[in-house]
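Annotated features, as they stand in Swiss-Prot:
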- CYS43: active site (ACT_SITE)
- HIS94: active site (ACT_SITE)
- CYS43 to Ala: Loss of catalytic activity (MUTAGEN)
Amino acid sequence: MKLFLISAALVVLGLAAVADAIGCSDPSPFQGRWVIGVDKKECVALVKEKCGNLRDYTTGRWVRGQHVKSNCGSIPKFTAIATFLKPGNKYLGHAAIFESCASDGIWVYDQWNAKPVERRKIRYGNTGKPNYNGDNFYTIEL
């Protein structure tokens, strides 16, 4: 009975964590084009315009959620993710739309001011560019 209660509690906690993930619309139709919003062609423009109600919030309101690499199996496809490299786990770096994980990185859709939306792999272990290191991505919560 005790084992059952512990298992049930873990399932509920896991579901709560997934429920906090901010879902995004399928970004694949936008490949090769920029998604432009108040943040112009920056990475956050894609995420703010295509994910939940993020356009209503500045990045300063974003909260670091689940670590993508550690929780890959439970993060839904097309979830808003970002790096939170500022002190206090505040957003700084890069934002993208999560697709899936691979053994050597994460597959995302992203853009930045020099590159329109594309599907690409952000590899783990890129210590030279922490904002492009798959180890540093977390789900975005509000």
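Backbone N, Cα and C atoms are what each Cβ position is placed from, and that goes for glycine too.
Nothing has been swapped: the model has the original residues at all the noted spots.
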Checklist outcome for this item: Cβ neighbour count (10 Å, all chains) around HIS94 (active site) is 24
Checklist entry - Does DSSP put CYS43 (mutagenesis position) in a helix, in a strand, or in coil? => result helix
Checklist outcome for this item: Rounding to whole Å, the Cα atoms of CYS43 (mutagenesis position) and HIS94 (active site) are apart by 6
Item to check | HIS94 (active site): secondary structure state under DSSP, collapsed to three categories | outcome: coil
